[in-house]
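Here the structure comes first, spelled out in structure tokens, and everything after it is commentary.
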Amino acid sequence: MQKLQLCVYIYLFMLIVAGPVDLNENSEQKENVEKEGLCNACTWRQNTKSSRIEAIKIQILSKLRLETAPNISKDVIRQLLPKAPPLRELIDQYDVQRDDSSDGSLEDDDYHATTETIITMPTESDFLMQVDGKPKCCFFKFSSKIQYNKVVKAQLWIYLRPVETPTTVFVQILRLIKPMKDGTRYTGIRSLKLDMNPGTGIWQSIDVKTVLQNWLKQPESNLGIEIKALDENGHDLAVTFPGPGEDGLNPFLEVKVTDTPKRSRRDFGLDCDEHSTESRCCRYPLTVDFEAFGWDWIIAPKRYKANYCSGECEFVFLQKYPHTHLVHQANPRGSAGPCCTPTKMSPINMLYFNGKEQIIYGKIPAMVVDRCGCS
């Protein structure tokens, strides 16, 4: 009995020494800890966002096989950008990448960009080929992207100057060849007749798929072409060497190539906004603005929704990843633990100038984060 009383006295003495318990103080301490945790999470997300933007810049250059961003000024872009129907349609119909994370659409598994449309502007020929004593338009160089993909369509676009009276125009496309013994320097590719009415000039397209395929098989035969568009009075209406006020009216080739996409599996994950207090691995919104980079060489989109992953991957949340959990249980010290990373990504379409001042319309894989998860 005396022993029990002694224990009670000791307990009471300890309570007196410890003093009264302030519940409000404990609540404030807990609140401060929570605030500190949220602040750390915000800082972590901001660092993750900055790293994601820098990674995107590196990935775009790498996937487009560019060592550095093309150095093309806005003035040069205004001169080179064709004022032509196919390009205007691409730009006008271009929609900022929508958040299509809910669908199960096809996506490309390849690392590098899959090209869909290439717009090639004329350049100076490697050969000094002259017809009638003066250089003739036009010579086109082709990138390896055309050579290693299936060409499904090739159109030559030419601009015809406006006429003052109704007239019939005879359009002729000639392929330049090495001079033959009889003096022949060209052979016909296409010819057509069309009626023009007074008003503005028009763009006319001509199918050149066959000659392009021949050029790709025998590059040495590509010496260029000559374009003629004569009206009834013998005036050449084709813009081959643009004069004053004719910027963007150069002839150009529109080449469409195709590649086969591959199907990938679907996954699910958490979606959060910037004000979310979610600590688990989650997908957060991120808009990449190319104009903010000074990347004027990207024609469209000027910005797109890239998104990024951030959050904790606690082992208590890993019933979905039993293999990772087992590894941690087997070797808790040697395992670095799972990371919050993209588990599904989708491509973006991009219209841009490459280093050779060619306009490319292509698909760049794995540029939009659709799902995040722990792995």
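Note that the numbers count up from 1, one per residue, in the order the chain is shown.
Glycine is treated like the rest: Cβ placed from N, Cα and C.
In this structure the noted substitutions are not present, so the sites keep their original residues.
For the mutagenesis of ASP267 to Asn, Swiss-Prot gives this note: Decreases SMAD3 protein signal transduction; when associated with L-268. The structure shown keeps the original residue.
What Swiss-Prot says about the mutagenesis result for PHE268 to Leu is this: Decreases SMAD3 protein signal transduction; when associated with N-267.
For GLU312 to Gln, Swiss-Prot lists a mutagenesis experiment annotated as follows: Slightly decreased SMAD3 protein signal transduction. Long-range neighbours of GLU312 (mutagenesis position) (same chain, six or more residues apart, CB within less than 8 Å of its CB): SER279, ARG280, CYS281, CYS340.
In Swiss-Prot, a mutagenesis experiment is listed as PHE315 to Tyr, annotated with the note Increases SMAD3 protein signal transduction; when associated with M-316 and M-318.
Listed in Swiss-Prot is the mutagenesis experiment VAL316 to Met, annotated as follows: Increases SMAD3 protein signal transduction; when associated with Y-315 and M-318.
What Swiss-Prot notes for the published mutagenesis of LEU318 to Met is this: Increases SMAD3 protein signal transduction; when associated with Y-315 and M-316.
Here Swiss-Prot notes a mutagenesis experiment, HIS328 to Gln, with the remark: Increases SMAD3 protein signal transduction.
Listed in Swiss-Prot is the mutagenesis experiment GLY355 to Asp, annotated as follows: Increases SMAD3 protein signal transduction; when associated with Q-357. When secondary structure is read from DSSP and collapsed to three states, GLY355 (mutagenesis position) falls in the coil class. All protein chains considered, the CB of GLY355 (mutagenesis position) has 16 other CB atoms within 10 Å.
The mutagenesis experiment GLU357 to Gln is recorded by Swiss-Prot, whose note states: Increases SMAD3 protein signal transduction; when associated with D-355. Shown in sequence order, PRO70, ILE72, VAL76, LEU80, MET121 are the residues of the chain, 6+ apart in sequence, with a C-beta less than 8 angstroms from the C-beta of GLU357 (mutagenesis position).
Experimental mutagenesis is annotated in Swiss-Prot for ALA366 to Gly, with the remark: Increases SMAD3 protein signal transduction. According to DSSP, ALA366 (mutagenesis position) sits within a strand segment.
The two recorded residues ALA366 (mutagenesis position) and GLY355 (mutagenesis position) have their Cα atoms spaced 23 Å from each other.
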